[in-house]
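What Swiss-Prot lists as domain 'Helicase ATP-binding' is 274-446, and the listing cites sequence analysis. The ATP binding site annotation in Swiss-Prot covers L287, P288, T289, S290, G291, G292, K293, T294, and the record cites sequence analysis as its basis. Swiss-Prot documents Y455 to D as a published mutagenesis change and attaches the note In mus308-2255 mutant; mutant females produce ventralized egg shells; when associated with H-811. Summarising the annotation, Swiss-Prot assigns domain 'Helicase C-terminal' to 497-689 and lists sequence analysis as the type of evidence. For the mutagenesis experiment G637 to Q, the note given by Swiss-Prot reads: In mus308-094 mutant; mutant females produce ventralized egg shells. Per Swiss-Prot, mutagenesis M665 to K is noted as: In mus308-660 mutant; mutant females produce ventralized egg shells. Under its mutagenesis entries, Swiss-Prot includes Q811 to H with the note: In mus308-2255 mutant; mutant females produce ventralized egg shells; when associated with D-455.
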Amino acid sequence: MANKHNLCKKRSLDLSEESTSESHAKRQCTENLFWPEGEDDDSFFSNAHLEDLLDGRKEELFGTQATTSTNKMTQSGSDDGLGLFADTSFPSAQSVPPNSASKPDEASAPTDKHQIDLADEENADKLFKKINLNDLSIAEMEDIFHGADDFSDPMVQNTQLFLDAMTFKKPKTPEKLLAPLKDDSMSFISKSVIEGLVQGTQYVTCEELKNQSLLDPVNWETQAFADFEKNNQDIDKFPSKGEFYGLPDKVKKMILEHKGINSLYEWQDECLNLPAIRQRKNLIYALPTSGGKTLVAEILMLRELLCRERNVLFILPYVSIVQEKVSAMSPFAIDLDFIVEEYTAGKGKCPPQPRRKRRSLFIASIEKGAVLMDSLIDVQRPHEIGLVVVDELHLIGEKGRGATLEAFLTKVMFLNANIQIVGMSATIGNLSEISSFLNADVYTRGFRPVELKEYIKCGPDLLEINSAGQTLEEIFVPSRSVEYNYSEAVKRADPDHLAGLISECAPEHCCLVFCPSRKNCENVALLLSRIVPKHKFFEHRRSEKLDLMDALDKMCGILSPVLAKTLPYGIAYHHSGLTTDERKYIETAYRFGVVTVICCTSTLAAGVNLPAKRVIIRAPYVGQEFLTLCKYKQMVGRAGRAGLGEAGESILIAQSKDNLLVGQMLFSPMDKALSSLDQNEAVGLQSLILSVVGLNLAECRRDLNRLVNSTLLSVQAKSLEVAVNEIVLRILREMFKNKVLQLAEPQAKSKINSSDIITSQDVSQANRPAGDRRLLIGQSTPFKLTNIGRAAFKAGIDYKRANAIHKELKQAQQQLILTNYLHLLYLVVCFNSNERGDELFPADASILFGVYTSLPLDSQAMFKQLGFTEAHAARLFKTQSVQGPLSLQLNRLYKVLILADILNLLPIPSVASKYNVERGTLQHLISQSTAAASAIVRLCEELEEFWCYKPLFERILHKMDRCGTFELEPLMELPAVKINRARQLYAAGFQTIGDIARVRPSHLVQSLEHMPLRVATEIVSAAKIILMKKLDHLEEETENLKDCLKTSDKN
């Protein structure tokens, strides 16, 4: 028990005089309730006051903390002492007989006709007998089950079936772990896996890692920092500005004020005092989800900005998280006098404005961060960046953007510009390889702020995963059998007892249900809303749920039909089919405790920090792919809430057909982050070579080989069985063949060693005998990019896409239609189009025909120019299919018509309904098209022949990025302010950025409907940041003019 208690250690480094319980309570209130600034301040979605929000939650927030034990799950009761179930504990193997539980006081039971009297345990057993799905209409039943994924169990699942399947793998303790450990928090998975999973505390330098292939497990008591004071001469000296890790004392107060954190965890203090930090070495620190990694990164970034006075680049995986972090860091920027800049899609100037007085924190997506760094290298200013922080570093192994991240980091390392790299990662199986790639020290710790208890549900049986088990029987410990005495109809609808498992937890506590697909999220949410105890869920914070529904309807333009049915019960779904605004409202309501159950896809585990009392994994699948151990750990890591000592519980529902795969997943090594530079015809490596030649980081084969040998691909070449140098030679041949590269000087003047040459047919020469001429390139033969090659590099795309868009632009230039935006939008869509043009979604033939026939003649001209005649229209109507010779063009035109409606300011919900596209997918199309327009602008800047396109696409970019009227465009510069919020601000009299910057957040809350105080604070802070940037620009211009005058006086 003592060691178990270590998992829940309280923060050890006090930053204030407050007591622990008070600070935890205040932190909870600060995060969830947005403390108002005055008595008249309103909060959350309605005009409800803070007292209303606190009603019924005082015991939860300020009462005694929830306690946990080894064998029992705890749950807070309602105000009258009654929970939904009289006994919710998980008994151990020596389980307590069901009839031995004491009965609550019958007098306090609810009397509503929809709520069964739980005072009598016999009646409690019949809880779901009151719910009869047979009473529902046929239409309602179709709503639940239409299109649902089939998770029916071909065999009746039970514990024995599961354990029989587990015999494929007898757990064996590796020799390294045979020594007795004082820490019993070591997961059984790590014991049976051996490789790559680290628990306890460990700090390993990159030099030490070169001599070992994997990281050793370390227990809690290991003194990993005994040699901190060695090599003091290498410690990086920087001007200290206070006692808080060298930062001013006001930073400590701001962290408490804005984050509600009054002390650091022990590991955070250790990490901030590591030799890698003190000696300014690269560092990777890896901890489980919800361990508090981001706060360490923020302290390091503030220290770089304020103490070393160098800019910082913060790379985040998702645009929505970038925008949230921009908002969160804006108050710090105002008080500490630095600039925060967002780099996503069309936002962010490249290269950024140079500044003399203030430092900049660039917060960027992976793709835009790479473009930003390239622009700084191109103008010889990479030294302005002092620190690069990468969140979710393990995404370097993801296909697509993983190659972009790897190329970006390779260039930063190759520059040798004294830029420190700090990476945050989940626990992965090959940290030693990532460390070798980045030449970084590694800090790991198996830390969770609260205890996590993991369960597997096999039929009615719940098996607890015992962290200290040595055999299958010890690892999978029978805990209890769930039996809610469902009616027959409910049994058919909910064979996995989801409603019962959720009702044990919600609505007093929050619950996440991870589903394999987006459609399944909606189906499960509908199902739960039908069969959970109606009165208990319906009455819980009823008025605030109505306010939430009103906010979604007014601010997002639509209330989803599914959400309209589920939100009254505090149940919602969350996936990419919703717009960003819809997801934010649901997330905020969840943090408030208004929404208590979210049915979501796996992206919620990686992207948004929404802790839960209980996490249920509906099925071990992500889409069609089976769940990996890394994804599983991310999902279950959301269970438990720091600050109140509340333990977390996770339940994985396993069907008999998946038993073997579940076992293989649990006993498998942690996922490895593998390089994808060589994937998809090595397009990632092509782009890397293109950019390093364009940036003059490599001018010959020798330079290229040296750079490519510093990639993660090179580190993993042996295990991946990849011949990196051969791939580079093949890419060079293709680039010369496609006129992307050319010799830097005439071949006759080049000194070529015949033993070091590569050969390629010079295809540019027509009508010549085969093999007549060959291009000879030695190791030191200099080469450079052609015009089209440089255009591809500037646009941030591979040369094949550059050639394709060059062809489209050339053809359109001869007969460009400018009577509307359709032709320009077609070129934008071409930029992201695949071979069929059906990326994101295919065209709907019937809708396309209907829209085409209603278009005015000047708009139909675009169709005719692409060869679409009346005969094609008749065939489209007859076949109701876009298949055929014009399928590519028609799929593209379908997206063009959608974007045209968006530019004409039609509401997103209306456009989504008109074209039968999910709102979130539509928003993704807009974001993708904005990025494409930005890339086309950069491409055209490099090609003189396309001089006329640049202002046209700049206008398209501006309109798509704002999607608002002229008077609203200034307001939409604010992060996360969309068209509806901008209209609301404008109507309330806040018509300029200056109007917003001058107002107090509390006044915004009072003036606008559905404006939480935290959002108001972030909007005001963002407005001030925009004005600070404008002021900074004017000051720079003034200083430059002064310098010019001084120079002229001297002459």
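Please read every residue number as a count from 1 along the shown chain.
Glycine is no exception: its Cβ is also placed from the backbone N, Cα and C atoms.
No substitution from the list is modelled in this structure, which keeps its original residues.
Taken residue by residue with DSSP, Y455 (mutagenesis position) is part of a strand. Using a 10 Å Cα-Cα cut-off from G291 (ATP binding site), none of the mutagenesis positions among Y455, M665, Q811 qualify. A separation of roughly 53 Å, to the nearest angstrom, links the Cα atoms of L287 (ATP binding site) and Q811 (mutagenesis position). Local packing around the recorded positions L287, M665 was summarised as the count of other Cβ atoms within 10 Å of each Cβ; on this measure the leading residue is L287. Averaged across the domain 'Helicase C-terminal' (497-689), pLDDT for the predicted model comes to 89. Inclusion criterion for the mutagenesis positions G637, M665, Q811: a C-alpha placed within 10 angstroms of the C-alpha of P288 (ATP binding site); this criterion is met by G637. Here the recorded positions are G291, G292, G637; the one with the fewest Cβ atoms within 10 Å of its Cβ is G292. Within the set of recorded positions (T289, T294, Q811), the lowest number of other Cβ atoms found within 10 Å of a Cβ is recorded at Q811. DSSP gives G291 (ATP binding site) a coil state; it is part of no helix or strand.
Long-range C-beta contacts of K293 (ATP binding site), restricted to its own chain and to partners at least six residues apart, with a cutoff below 8 Å, comprise Y285, L287, D391, M424.
Mapped onto three states, the DSSP output places M665 (mutagenesis position) in helix. Nearest neighbour of G637 (mutagenesis position) by Cα distance, taken over the binding-site residues T289, G292, T294: T289. The number of other Cβ atoms within 10 Å of the Cβ belonging to Y455 (mutagenesis position), over all protein chains shown, comes to 25.
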